[in-house]
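Visitor: Mutagenesis annotation in Swiss-Prot: Tyr110 to Phe, described as Increases protein abundance at plasma membrane. Greatly reduces channel activity; the structure shown retains the original residue. The feature ATP binding site is assigned by Swiss-Prot to Lys192, Lys197, Asn201, Tyr236, Arg237, Gly238, Gln239, Arg248. For Tyr253 to Phe, Swiss-Prot lists a mutagenesis experiment annotated as follows: Results are conflicting as to whether hypotonicity-dependent channel activity is abolished. For the mutagenesis experiment Tyr556 to Ala, the note given by Swiss-Prot reads: Reduces channel activation by 4-alpha-PDD and heat but not hypo-osmotic cell swelling. Quoted from Swiss-Prot, the note attached to the mutagenesis of Tyr556 to Phe states: No changes in channel activation by 4-alpha-PDD or heat. What Swiss-Prot notes for the published mutagenesis of Ser557 to Ala is this: No changes in channel activity. What Swiss-Prot notes for the published mutagenesis of Asn651 to Gln is this: Loss of a probable N-glycosylation site. Increased expression at the cell membrane, leading to increased ion currents. Looking at Swiss-Prot, the entry for mutagenesis of Asp672 to Ala says: Greatly reduces Ca(2+) permeation and channel rectification; when associated with A-682. One entry in Swiss-Prot concerns the mutagenesis experiment Lys675 to Ala. Its note says: No effect on channel pore properties. Quoted from Swiss-Prot for the published mutagenesis Met680 to Ala: Impairs Ca(2+) permeation. Annotation of the published mutagenesis Asp682 to Ala in Swiss-Prot: Greatly reduces Ca(2+) permeation and channel rectification; when associated with A-672; the original residue is retained in the structure shown. Marked as Ca(2+) binding site by Swiss-Prot: Asp682. For the mutagenesis result Tyr805 to Phe, the note given in Swiss-Prot is No changes in channel activity. The annotation that Swiss-Prot gives for the mutagenesis experiment Ser824 to Ala reads: Loss of phosphorylation but no significant effect on channel activity. Here the residue is the original one, while Swiss-Prot reports the published mutagenesis Ser824 to Asp with the comment Phosphomimetic mutant which enhances channel function.
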Amino acid sequence: MADPGDGPRAAPGEVAEPPGDESGTSGGEAFPLSSLANLFEGEEGSSSLSPVDASRPAGPGDGRPNLRMKFQGAFRKGVPNPIDLLESTLYESSVVPGPKKAPMDSLFDYGTYRHHPSDNKRWRRKVVEKQPQSPKAPAPQPPPILKVFNRPILFDIVSRGSTADLDGLLSFLLTHKKRLTDEEFREPSTGKTCLPKALLNLSNGRNDTIPVLLDIAERTGNMREFINSPFRDIYYRGQTSLHIAIERRCKHYVELLVAQGADVHAQARGRFFQPKDEGGYFYFGELPLSLAACTNQPHIVNYLTENPHKKADMRRQDSRGNTVLHALVAIADNTRENTKFVTKMYDLLLLKCSRLFPDSNLETVLNNDGLSPLMMAAKTGKIGVFQHIIRREVTDEDTRHLSRKFKDWAYGPVYSSLYDLSSLDTCGEEVSVLEILVYNSKIENRHEMLAVEPINELLRDKWRKFGAVSFYINVVSYLCAMVIFTLTAYYQPLEGTPPYPYRTTVDYLRLAGEVITLFTGVLFFFTSIKDLFTKKCPGVNSLFVDGSFQLLYFIYSVLVVVSAALYLAGIEAYLAVMVFALVLGWMNALYFTRGLKLTGTYSIMIQKILFKDLFRFLLVYLLFMIGYASALVTLLNPCTNMKVCDEDQSNCTVPTYPACRDSETFSAFLLDLFKLTIGMGDLEMLSSAKYPVVFILLLVTYIILTFVLLLNMLIALMGETVGQVSKESKHIWKLQWATTILDIERSFPVFLRKAFRSGEMVTVGKSSDGTPDRRWCFRVDEVNWSHWNQNLGIINEDPGKSEIYQYYGFSHTVGRLRRDRWSSVVPRVVELNKNSSADEVVVPLDNLGNPNCDGHQQGYAPKWRTDDAPL
């Protein structure tokens, strides 16, 4: 007998309808455990099936053993309503491929399932007996329904930005003691959590689920871990939500993340964030501050460096040792728009660092390669940034120590500028920018960078001080050495074996010539090794083009030393080695044609034709010769050992090439083919061919391909090379001329380098600590007819050179220097045109002259000495 307080029991022949169905059963009734127990009645025996169940065909959802296992698991896990477990199994269906997300959204496609409560509802029905309901029993309250969340559901919700679907997420996490950073909520391929997913799916710069996710993370106690959770795959390793917010240009989310404890020094080191030459796509310096700077977001840069929560340290370096200034140089591409924003951002960061860290100069920090931002710009050929750095002029007195260009005096359109030579010309103490420009052949536009002031005038000054005299002394010395070598080789004895005796005056003169030749060979050997190693040629192309003469001098010295060793050993083969050294020595005299523009351009043409056009021609021609020689020799009749005699049997000989084919025929035939190419050969071998027609046909095709085709192609290519060199002869010769100057300077000892150093020591202002700012500067007198005394921070109010000089240490032994007037003349900032747009930066890339203070190109000569002026 049933207890009146029990819930209603269904009769065996009735069907229990689920809540919310059209049966009219109240949706507020609880699911009776007795009905759940009756669901599995008669499962082991088929005799208890009702007629309704027996007549209904079995469907795919009637797997009773699986259903029993799911409900038993529900009881073990403590699910309040087992029907919820049935609904949760709907998310385990096959995943529909979603649209691709790139970049950084996902490396792989994952499925997205959107569940609608009215779709695909399936209810298990059980026939139970009808029992009258007790009108006195109150309906029990249903237990709360707990939503189930997993990665596909959560990622789909945040992608749509639906905050309503996140209801119940906090309860689910707290009930099951889970966190949003658990592995089950991460993308397996990248380790991405739902926060980066939400930031990558913004609508009009917003995603309303982001504050909700941060609130949930705070309540679950892992806010910092959730915000700073990085990507873990090799492609995007190290990237955090802060990087994504900056890349999406969302300052409000950047502020929100930083306020919640985001790491402002997180480093994104994945393959995607490497330079292009290393297989990456966008290198920005790994740090969030560098990313904001490289994407031209000054408002985010200001916030990261000045926020009250955690300030980004601008002095921080990435895994390559690069600062944010290095990163800006790395992304420069010499276009006008790119150069404009890079230079403005560069100055913003440099000035900001000076104000925040007065004792630090961000521009002097070296990376792992030992390069400052200026050196990096020179090495990578970023001419726009390079020109901006070396010509930077700051008129603000508080940050004037960051200037590299100072106006000493101005009078009308004429003004004298002082350029800071630190890092530009280091006088051998460390690697200088000038050496990087001259000896780094990977820069295609280095001849343009050498035309930027003050580099151009600095080279002219070096040539006037020591380059010209040293160069002509070297020319005379080398020619004398080669004349002595030639006379020594010409008057070698014809009889006897080496070493030859020295008896007469001529013999002693020959001995003196041999000693001088050996001495020059040893000298060239060590100097060539020094030049080849100290220049650090970056590749084979640099070695054979820029270092071609150093390589030829090295080979010449080796031949001279080997020839001397063979001579002393008594081997007559020394003569063969000596003649090669003699030829190569006279060819090396072309090196000294660099001193003159006319002959210097000619030597450059010869180098390019030898290493470019002629090399390719010889490669193809050699293949043709080997192929045709192999085929034609095969057609010749082999030689026999039978002797061929005259009619009187007096002269008997064994037949050889060209009468037949023997062991030496192939090499001799190669020489005959070369003679045919230049029109000097004959066809004596035709008589010994097995098939003369085939032989002649092959010879005709060979002559057409080599004499007609290849030779004319070589002539055309050489003409094109000569034309290209002629168009850029001036710039190319200047590069060779600069190389000659630096070669001479590097051959000097350190004390001579300092003695001939260009520039003067001047006091240009005050440093950050208030002490006099003394620098080694180079003076360039310039003229500007478009703007007159605009925004010029001048040092001296009296124009022209002073007649009073001071001496500073070692410099007084070289020459008198310009008087330091800082103690008597207070620097003034003359601002006569406050409406000039000083912020506009326009870098002329075609004609690299001196821009005026507004950045516009001048129509007149930017300096006193023009490029066409004689040296």
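Quick reminder: no glycine exception, Cβ is built from N, Cα and C everywhere.
Set these features in their place in the structure for me.
Guide: Counting Cβ atoms from all protein chains shown, Arg248 (ATP binding site) has 15 others lying within 10 Å of its own Cβ.
Sequence-distant neighbours of Tyr253 (mutagenesis position) (same chain, 6+ apart, CB under 8 A from its CB) are Leu199, Ile210, Ala245. In the three-state DSSP scheme, Tyr253 (mutagenesis position) falls into the helix class.
In three-state terms derived from DSSP, Tyr556 (mutagenesis position) belongs to a helical segment.
When Cβ atoms from all protein chains are considered, those within 10 Å of Tyr556 (mutagenesis position) total 24, not counting its own.
On its own chain, Ser557 (mutagenesis position) has Gly521, Val522, Leu523, Phe524, Phe525, Ser528 as residues at least 6 apart in sequence with a Cβ closer than 8 Å to its own Cβ.
Other Cβ atoms within 10 Å of the Cβ of Asp672 (mutagenesis position) number 20 in total over all chains. Following the DSSP three-state reduction, the secondary structure of Asp672 (mutagenesis position) is helix.
In sequence order, Gly681, Asp682 are the residues of the chain that are 6 or more apart from Lys675 (mutagenesis position) and have a CB within less than 8 Å of its CB.
On its own chain, Met680 (mutagenesis position) has no residue at least 6 apart in sequence with a Cβ closer than 8 Å to its own Cβ.
In three-state terms derived from DSSP, Asp682 (mutagenesis position) belongs to neither a helical nor a strand segment and is classed as coil.
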Visitor: Just name the winner among Lys192, Lys197, Arg237 (the binding-site residues) by count of other CB atoms within 10 A of its CB.
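Guide: It comes out as Lys192.
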Visitor: Considering the recorded positions Asn201, Tyr236, Gly238, Gln239, Asp682, which residue's Cβ sits among the greatest number of other Cβ atoms within 10 Å?
Guide: Gln239
Visitor: Secondary structure at Lys197 (ATP binding site) (DSSP, helix/strand/coil)?
Guide: helix
Visitor: Hey, how far is Lys192 (ATP binding site) from Tyr556 (mutagenesis position), Cα to Cα, in Å?
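Guide: Cα of Lys192 (ATP binding site) to Cα of Tyr556 (mutagenesis position) measures 63 Å after rounding.
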